[in-house]
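Dropping the structure in here first, questions after.
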Amino acid sequence: MGSLVREWVGFQQFPAATQEKLIEFFGKLKQKDMNSMTVLVLGKGGVGKSSTVNSLIGEQVVRVSPFQAEGLRPVMVSRTMGGFTINIIDTPGLVEAGYVNHQALELIKGFLVNRTIDVLLYVDRLDVYRVDELDKQVVIAITQTFGKEIWCKTLLVLTHAQFSPPDELSYETFSSKRSDSLLKTIRAGSKMRKQEFEDSAIAVVYAENSGRCSKNDKDEKALPNGEAWIPNLVKAITDVATNQRKAIHVDKKMVDGSYSDDKGKKLIPLIIGAQYLIVKMIQGAIRNDIKTSGKPL
């Protein structure tokens, strides 16, 4: 299930200012002996995963339609430029009919076997007003699938970022509240300790994939705060890829579902031993009761 590596034609579609920044970021990766990088994109359906992939590549590499369901299988897009290769893996939505789609996660795991994930983009929408239990269940499912270490290689990407919040809230206040609520959900669902989660330092980046996205004076797609979001996202991706945490290698053990069960398996001998001792103690107590009850008063 390999992907054909093609020359990065879409790179030329970016404004000159964006091209310069991307060349700088990828050059820093090559200086650290990273000649390739693999980015996994996960999230619920309809949050803008595929559109974000298209924006990052600068080409319509993944079909996006508001009137069609998302693809049912993962797709890897690979582009090379100047000796550097970027692989981005688009995936099906992780929710189906209001529940976590575990079948989709199994398909994703199978697709990823023997691959190494340098960065996870966990995608959601900025223009949503609340976080619910389903969001937590999605995080739990991702954690059970890849281990909580995956969150140490994660960026939270909030799409539809050219959003006008309610009149009483500034853009900065709303985006901060929205990102904070999602980060709290990730911490709760991943079951990471407070210090452990703070050390993981999940960064939040914003994206606007619409063709109506505003542009700055350098012709770059810009958010309401003036930020050129594509180079900002790529910089954040390269920062995570080089953050000293181990990349996530998906091996057969993880695919077979034994990853999250290892600790439980190690405890089985201890549990059996404890059960044996308890049974022996109960049997001894019963024998003593029988002996005691058999004595004359």
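Yeah, the Cβs are placed from backbone N, Cα and C, and that goes for glycine too.
Nothing has been swapped: the model has the original residues at all the noted spots.
So Swiss-Prot lists these for the protein:
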- 46-51, 65-70, HIS160, 208-209: GTP binding site (BINDING)
- SER50, GLN68: Mg(2+) binding site (BINDING)
- 34-258: domain 'AIG1-type G' (DOMAIN)
- SER170 to Ala: Normal phosphorylation (MUTAGEN)
- SER175 to Ala: Normal phosphorylation (MUTAGEN)
- SER181 to Ala: Loss of phosphorylation, normal activity (MUTAGEN)
- SER181 to Asp or Glu: According to PubMed:16412428, supposed to mimic the effects of phosphoserine, but normal activity (MUTAGEN)
- SER181 to Thr: Phosphothreonine instead of phosphoserine (MUTAGEN)
- GLU208 to Gln: Normal GTPase activity, but weaker nucleotide binding (MUTAGEN)
- ASP217 to Asn: Normal GTPase activity (MUTAGEN)
- ASP219 to Asn: Normal GTPase activity (MUTAGEN)
Given ASP219 (mutagenesis position) and SER175 (mutagenesis position), what distance in Å do their CA atoms have, once rounded to a whole number?
24
Only counting partners 6 or more residues apart, tell me which same-chain residues put their Cβ under 8 Å from the Cβ of GLY48 (GTP binding site).
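Sequence-distant Cβ neighbours: VAL123, ARG125, THR159, HIS160, ALA207, ASN209.
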Which has the fewest other CB atoms in a 10 Å radius around its CB: SER50, SER170, SER175, SER181, ASN209, the listed recorded positions?
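Sparsest of the recorded positions SER50, SER170, SER175, SER181, ASN209 by Cβ contacts within 10 Å: SER170.
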Please name which of the recorded positions listed here, SER50, SER181, ASP217, is nearest in space to SER170 (mutagenesis position), Cα against Cα.
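Given the candidates SER50, SER181, ASP217, the nearest one is SER181.
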Which site among GLU208, ASP217, ASP219 has the most other CB atoms no more than 10 Å from its CB, taking these as mutagenesis positions?
GLU208
Quick one: average pLDDT across the domain 'AIG1-type G' (34-258), no decimals.
92
Given a 10 Å Cβ-Cβ cut-off, pick out the one of the binding-site residues GLY46, HIS160 that has the most other Cβ atoms nearby.
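The most densely surrounded of these binding-site residues is HIS160.
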Roughly how many Å lie between the Cα atoms of ASP217 (mutagenesis position) and GLU208 (mutagenesis position), rounded to a whole value?
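If we compare the Cα positions of ASP217 (mutagenesis position) and GLU208 (mutagenesis position), the gap is 17 Å.
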In Å, rounded, how far does the Cα of SER50 (GTP binding site) sit from the Cα of SER181 (mutagenesis position)?
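Cα of SER50 (GTP binding site) to Cα of SER181 (mutagenesis position) measures 24 Å after rounding.
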How many whole Å apart are the CA atoms of SER175 (mutagenesis position) and GLY46 (GTP binding site)?
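The Cα atom of SER175 (mutagenesis position) is 19 Å away from the Cα atom of GLY46 (GTP binding site).
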Helix, strand or coil by DSSP: which one applies to SER175 (mutagenesis position)?
helix
Looking only at C-alpha atoms, tell me how far GLU208 (mutagenesis position) is from GLY46 (GTP binding site), rounded to the nearest Å.
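For GLU208 (mutagenesis position) versus GLY46 (GTP binding site), the Cα atoms are 14 Å apart.
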